[in-house]
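Report on one structure; see the data block that follows.
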Amino acid sequence: MLRTTFRKGFNLKCFSKDWNQTRQYSNYTKMTIFDTNVKTIQKNNTVTNVDDPKHYDYLMNEVADRLADRILDIKDIKCGNVLDFGSRNGALFKYIQEKGAKIDKYYMVESSKELLYRDDNNVSQENEDDNNNNKVKPTKILVNSLEDKIEGIEDQSLDLIISNLSLHWVNDLPGVFGGLKRLLKPNGVFLASLFGEDTLMELKDSLYLAEIEREGGFSPHVSPFTKISDIGNILSKNRYTLPTVDTEKITINYDNMFVLMRDLQNMGENNAILKRRNYTSKDTFLAASAIYKHLYGNEDNNSIPATFQIIYLIGWAPHESQQKPLQRGSAKKHFSEISGTSSFGYKFDNDSSIPSILTNENNSVTLSQQQQQQGIEPQQSNDDSINEPFPKTDDFVIKRLDYHGNFHFEKQQQQQQQQDQNKESSDEINKNKDDK
């Protein structure tokens, strides 16, 4: 369902076991891209340094709502024991409960203490109502980093693991995916959302062009995001079954680039690259803002768009009840029997599913070659397409295959070649006469 949210400044459109022990494949090297300590500080600052932190939850809440819909759309989903990985303030928990999920235990894991306990002082009355309605109270687990071992949760004890817009700050995605899989029961589900590589592409382009023009060099100001193909590969290599990955884009309109950067900072989504530049001149930012508005600005309301690509992923812990592909060679019928014809238009014999133009050694031969081997005069092709006009080029020769698979040079081409040879002979004779 497409949603449109309006607020001042923007417009939303369409809306110990170590992790490393779980590596399932070779040639794997952990890369450290993000400074996790800085990211924790940035998340804490969204609570301590912002007057109204809830004012900047609009993007997290929107994606959490969509992710909750996807969770409950799964047929016969079991929400008994649930882990919210990178839960922030627990927005996903709220939406899942509102949509009627039956939860026995709910664990919230977060590296930011301020963000994890942000809403505790404001929900005392809600907790009393929840107790009266027999709703589950979440168990909150604070970790130093999302890549650390989660204490207090046993292996194969969870029915569902969910994560909303947190995994894009993890350095060791393969290790974390493998570690989460160890916590799932057989047939348990892992479902998450994270930012994709097209996120904030307008901001990246504008800062790049401005810094190149004003300072003669460039350093990354927007953290790199994961490709959708990489997510699928990580799921498969960690032995998740029935992996599925899809994506959508959310576009938010802001008054200018500085409003966008302010909101990103107050969300805790500002840059956290390990080797980032600590200072950029005011002149460069002003130039970037002008470039942003010139290249991507909306003419109707003088605003600028910001694109957020959301990647959704789902994977299952293996179980014998899940669908599995048939073993190779177990088919009882040839695929061609479904239509009764081959790809060349020939019908197959009733007693055999092997086409007559294939030998027993499965080496492809043409029909005329097979007839020659049997001493039969090859039949002349009646393919009218041979006489059709063909493009004439000087850099390559065009050959045509009839539906028997035989090569045919075009008659026009043969005639043209003969004319060229005659012309060359005539020119040579005239040249000899002139020499004499």
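Every residue, even glycine, has its Cβ placed from backbone N, Cα and C.
Record features (Swiss-Prot):
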- Gly86 to Val: Unable to complement a ndufaf5 mutant strain (MUTAGEN)
- Leu165 to Phe: Unable to complement a ndufaf5 mutant strain (MUTAGEN)
- Leu235 to Pro: Unable to complement a ndufaf5 mutant strain (MUTAGEN)
Review point. Measuring Cα to Cα, how many angstrom lie between Leu165 (mutagenesis position) and Gly86 (mutagenesis position)?
Key: 8
Revision key, fill the gap. Cβ-Cβ distance under 8 Å, sequence separation of 6 or more, same chain as Gly86 (mutagenesis position); the residues meeting this, in order, are Val109, Glu110, Ser111, Leu146, Ser163, Asn164, Leu165, Ser166, Leu167, Trp169
Revision key, fill the gap. Within 10 angstroms of the C-beta of Leu235 (mutagenesis position), the count of other C-beta atoms across all shown chains comes to 23
